[in-house]
Amino acid sequence: MLYLIGLGLGDAKDITVKGLEVVRRCSRVYLEAYTSVLTVGKEALEEFYGRKLILADREEVEQEADNIFKDADVSDVAFLVVGDPFGATTHSDLILRATKLGIPYQVIHNASIMNAVGCCGLQLYRFGETVSIVFWTDTWRPESFFDKVKRNRANGMHTLCLLDIKVKEQSLENLIRGRKIYEPPRYMSVNQAAQQLLEIVQNHRARGEEPAITEETLCVGLARVGAEDQKIAAGTLQQMCTVSLGEPLHSLVITGGNLHPLEMEMLSLFSIPESQSTDGL
């Protein structure tokens, strides 16, 4: 049996009781290490679970999954995912491949940012389509996701923005030369996401288009949701460029405009103090 087990968002103890029981009896336990990260390292997980973990990076999962499936038809193999197993399409692909190989599977769910984002006080049923914001490069500066933000805003829906994670990525030069040399991990911050969004706003204005959001649009920055030191900050998009939320992982919410009074009251708990605002806001 192949088990896909969600680990939740905080630390080693966020795994469910059912998930922990399965981990402790499996012959092999893989830890997916590229779509998200916990606030604790692999060693802390191993100590709490009482098991050695095999790190599974993007290449292992997407190109060499046969190693994961090996003997899963006659023994139990666990694949651990930060958050919920269905937080990334890669994990659906694992299930499809397992099914084609005749390997039975079971999913053990947990909290993910997709539902835990409600901790900021915005009502989950008022969220529209989720978007991803990636690191821009000198030659690649995608803006297509902004159309989804526009549609959500038109419908009065909030937009959860998942921010880019670069783990075990290769530079273009090393990729072309076939050198397995990897760049240091990078995690997009709320500040970086807000700065890119403001540039998109300026680009729309330069083209004579009315942008879906402005510098004054109310947003919410979230960091390390589910951890003991999670941080939440509510303020304008301009303020998101400078607010200090600390270590990763970060997420950003662009509000849908008209807020429910309860949402407004909840967001007031996380308002950025005037002392943290930059001049001219």
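Every residue, even glycine, has its Cβ placed from backbone N, Cα and C.
Original residues throughout; no substitutions modelled.
Residues or ranges marked as S-adenosyl-L-methionine binding site in Swiss-Prot (evidence: similarity to another entry): Leu9, Asp84, Gly87, Ser112, Ile113, Leu163, Val225, His250. For Asp84 (S-adenosyl-L-methionine binding site), the same-chain residues lying six or more positions away in sequence with a CB closer than 8 A to its CB are Gly6, His109, Asn110, Ala111, Ser112, Met114.
A coil conformation is recorded for His260 (mutagenesis position) in the three-state DSSP classification, outside any helix or strand. Quoted from Swiss-Prot, the note on mutagenesis experiment His260 to Arg is: Most homozygous embryos are non-viable and show craniofacial, ophthalmologic, cardiac, visceral, and hemopoietic abnormalities.
Residues Leu9, Asp84, Gly87, Ser112, Ile113, Leu163, Val225, His250 are recorded as binding S-adenosyl-L-methionine; their most distant pair of Cα atoms lies 17 Å apart. Cβ contacts within 10 Å of His250 (S-adenosyl-L-methionine binding site), excluding its own Cβ and spanning all protein chains shown: 23.
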